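Undergrad: Below are the structure tokens for one structure; questions will follow.
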Amino acid sequence: MTDKIRTLQGRVVSDKMEKSIVVAIERFVKHPIYGKFIKRTTKLHVHDENNECGIGDVVEIRECRPLSKTKSWTLVRVVEKAVL
């Protein structure tokens, strides 16, 4: 059994909560009948201890123990700040 920690990259879509952000993860899924690749989005609640992220930032997150009912991911680093 491997204990590999999952890490993902996504874009911040909300930062209105205190010490929390919502990150959208985009992935492509092949349609089972037609074969076309469709874009699917998953929104994850992420713990941001220092409130350093803003809307539009590209961030790297990793899985952790459950911190609340919906938060089980934590911020690793900000890959790219949003251009305003």
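From the backbone N, Cα and C atoms, a Cβ is placed for every residue, glycine too.
These came from Swiss-Prot, pasted as-is:
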type: VARIANT; residues: H31 to P; note: In neamine-resistant mutant nea301
type: VARIANT; residues: S68 to F; note: Prevents 30S subunit assembly at 42 degrees Celsius
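Where in this structure would I find these features, and how exposed are they?
TA: Sequence-distant contacts (6 or more apart, same chain, Cβ under 8 Å) of H31 (variant position) comprise F37, I38. According to DSSP, H31 (variant position) sits in a coil region rather than a helix or strand.
Secondary structure from DSSP puts S68 (variant position) in coil.
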Undergrad: Which chain-mates of S68 (variant position) that are at least 6 residues away have a CB under 8 A from its CB, listed by sequence?
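TA: Once residues fewer than 6 apart are set aside, S68 (variant position) is near H45.
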